[in-house]
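Report on the following structure.
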Amino acid sequence: MMRLRGSAMLRELLLRPPAAVGAVLRRAQPLGTLCRRPRGGSRPTAGLVAAARLHPWWGGGGRAKGPGAGGLSSSPSEILQELGKGGTPPQQQQQQQQQPGASPPAAPGPKDSPGETDAFGNSEGKEMVAAGDNKIKQGLLPSLEDLLFYTIAEGQEKIPVHKFITALKSTGLRTSDPRLKECMDMLRLTLQTTSDGVMLDKDLFKKCVQSNIVLLTQAFRRKFVIPDFMSFTSHIDELYESAKKQSGGKVADYIPQLAKFSPDLWGVSVCTVDGQRHSIGDTKVPFCLQSCVKPLKYAIAVNDLGTEYVHRYVGKEPSGLRFNKLFLNEDDKPHNPMVNAGAIVVTSLIKQGVNNAEKFDYVMQFLNKMAGNEYVGFSNATFQSERESGDRNFAIGYYLKEKKCFPEGTDMVGILDFYFQLCSIEVTCESASVMAATLANGGFCPITGERVLSPEAVRNTLSLMHSCGMYDFSGQFAFHVGLPAKSGVAGGILLVVPNVMGMMCWSPPLDKMGNSVKGIHFCHDLVSLCNFHNYDNLRHFAKKLDPRREGGDQRVKSVINLLFAAYTGDVSALRRFALSAMDMEQRDYDSRTALHVAAAEGHVEVVKFLLEACKVNPFPKDRWNNTPMDEALHFGHHDVFKILQEYQVQYTPQGDSDDGKGNQTVHKNLDGLL
C-alpha cells in the first residue's frame, strides 16, 4: 500500500508546476521505494532534504552562479553585448558540417526526450543483442551535442542563451576565449536572426556548439585540471581579501613612472592549463614587467639557441648577492639570468646581427603568442626614464664588456637600450597570467593551443625561477612556497604552478627585498591552503585542499541521480549518465545499485539497458545479500526475473565489486570520443 501511495505521489509531483512542489513535499511521507524495505527488518528512508536533491527540478535547477555570472541579463541586446559585437559570420559550410562523434539513430522517430523509452524498450532491443556490440553502441551513444544539450537543459525543451553562458562561465571558460570563437559567432548570429532569439532548441543549440563540442564537453563533464572551479575561485577571493589588509611597503620611486602608482592597487589573475580564467581586483591596469621579463627572455633565448649555447655565457647558480651587484662567478660569467648582469648578457644573445627595432618586434610577437594575443604594450616614458637613470646598469655593461662576457661584435650600448626596452614592456594581470600558464603548460598557450616554447626552454626557465627568481628572498620563497616565481620592482609576481596554472599578483608597495608585500602574503596563504608546494605529498596530505580532485559532493549527487533515474524508469537520463562515463554500478549506503532499484520497480527497459548496453554485473549483493533477481522475484516482476535469468548465460560473474570493472570497456569507448 505504501508503495502504491508513494508512486502516485511521485507522479503528482512531476506533473505539478514548481510552485506547488513545496506544499506537496511538506505533506509527503518519505519516499521509501527508492531503498525498499527489506524482508525481516526495516531500513532508513530518505527525508525531505534527500528528496529535494533527487532531481534538480525540485531544488530549483540550474548551476551555482559565480561572481559576475549571476547578474547576466536575459534580454537579447545585453546578451549580444556579452558575446561581443561584430565578428565575421560563420560560413554556411560550417553550419551544415556533420556533428563530431554523431552516430545514426537506432530507429526512426523522436528519441532522447526525458521520460521516453529508447530502442531497448521495444522489440528492437532483442535484435540489438543478436547483432552484437555495434548496434548497442549506436543506441547508447548519440552525439555529444545531444549529451551537452540535456546536461544544460535539465529536462526542458529549450535552453535560454543566458543560462548557457552562465553555465559556461561556471566552468571557468570565458565567452572571449579564442577557442570558442565559432560558437560565440553562431550564438550572436542566432540572436540576431531568430524571432525567439533568447531561447535555443536542440537543433539550434547543436549548430552553435558543434564546432567546439570537444572543449565544451570536457568543460561540462568537469574534466579540466580544476574540476570545481567555482569553489576554487571562492578560495582565491578569500585569499585576495586577506592580502588586501596587508599594509607597509614602499612604492618604487627611482623613476617617476613607477612612483605615480597608487599603493592601494591590488590585483590577482589566474589562468589554468585548460584556459580556465579568474580575475579579482585591479587586473586590467597596465604596468611594466621590469624584472618579470627576465625569465621570459631567457626562455626565448633557450628556445632559439639551445641550453648549451646560452650557458656558455651565463651560469645557473644563485649568487647570494644583490641583483645589481658588479660581480661575476669564478668563470667570469654572470651567476644566473635572473640578476641584472645575467639578464643583460641574455639580452645580447637574442637575434644577434639584427638591429634593435627588429629585435624588439621579435620579442613583442613572442610575448603576444605567450599571452594568447591579450594585452602586451610598451611604455616609452618608462624606457626613457630607465635609460636616463641607468648608471648602475651601464657600469655593469662596461664591466661585462671588459670581462668579454658578450658574444663577439656586440654593441654594448645598443644592448643596454634593448635591455631597457624589454623592462618597459607593459602587461595587465590578465595577460601576464596567460604567459605564466604557458610556462605551466609546457610551452603551449592554453587559450590558443599554439606551441610557443620548447619543453627544454620551459624546464630550464622554471628551474631558475625556483632557485633565483625572488631577489635575495629566493631561498626563503623556495622553502615556504616551493613554486617557480619571478618578481619585479613594479610590484608584479609571476607565479607558476607547473601542470596546473599560472598567476600574476600585482601590488606596487615593495618590501626591503624588492618584492610586493601583498603578493608575497598571497603566495604564502595559497600554499598554506592548497597542496601546491613542490614537495607537498599528493597521496598522504591531511589538511590541505587539492583543487585538482573532484569533491565528494559531486559523487554523492552522482549516486542519487543514477538511482533516481532507475527508480523512475528514465532511460534517457541513464543514457546521458553512461555517455558521461559515469560508473553505472556505483552503490548507495545500503550497497544497492541501479539494477537493484530497477528490478524492484519492474522497469524492463531500464534493466535491459543496464545489462545489454552498460554491461553491468547482474549479481551484485546489497547489505542484506539480496541480488536484483531476488528483488524482481519478491515484488512479482516475473518478466524482469526472466531477463536477469537469461542474461546469466552471457555474463561471467566477477564477484561483488565497488569499482565498476564491468564498465571499463564502455568507459574507454566514451573517453575515446574526447
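Backbone N, Cα and C atoms are what each Cβ position is placed from, and that goes for glycine too.
For S291, N340, E386, N393, Y419, Y471, V489, the entry in Swiss-Prot reads substrate binding site. Under its mutagenesis annotations, Swiss-Prot gives K202 to E the following note: Increased stimulation of enzyme activity by phosphate. A mutagenesis experiment is reported in Swiss-Prot for this position, K207 to E, and the note states: Increased stimulation of enzyme activity by phosphate. Swiss-Prot lists Y254 to F among its mutagenesis entries, and the accompanying note reads: Increased enzyme activity in the absence of phosphate. No effect on stimulation of enzyme activity by phosphate. The annotation that Swiss-Prot gives for the mutagenesis experiment K316 to Q reads: Forms dimers with full, phosphate-independent activity; when associated with A-325 and K-391. Among the mutagenesis results in Swiss-Prot, G320 to P has the note: Loss of enzyme activity. The residue drawn here is the original one.
A map of Swiss-Prot features onto the structure.
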residue	record	CB count, 10 Å
K207	mutagenesis position	22
Y254	mutagenesis position	12
S291	substrate binding site	24
K316	mutagenesis position	17
N340	substrate binding site	22
E386	substrate binding site	24
N393	substrate binding site	20
Y419	substrate binding site	26
Y471	substrate binding site	22
V489	substrate binding site	22
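Cα separation, Y471 (substrate binding site) to K316 (mutagenesis position), rounded: 14 Å.
Looking at K202 (mutagenesis position) and N340 (substrate binding site), their Cα atoms lie 59 Å from each other. The mutagenesis positions shown are K207, Y254, K316; of these, the one with its CA atom nearest the CA of N340 (substrate binding site) is K316. Of all Cα pairs drawn from S291, N340, E386, N393, Y419, Y471, V489, which the record names as binding substrate, the longest spans 19 Å. Taking Cα separation as the measure, S291 (substrate binding site) is nearest to Y254 of the mutagenesis positions K207, Y254, K316. A distance of 49 Å separates the Cα atom of V489 (substrate binding site) from that of K207 (mutagenesis position).
The Cα atom of K207 (mutagenesis position) lies nearest to that of Y419, taking the binding-site residues E386, N393, Y419 as the candidates.
Using a 10 Å Cβ-Cβ cutoff, K202 (mutagenesis position) registers 17 neighbours. On a Cα basis, K316 (mutagenesis position) lies 21 Å away from N393 (substrate binding site). You'll find the Cα of K316 (mutagenesis position) roughly 27 Å from the Cα of E386 (substrate binding site).
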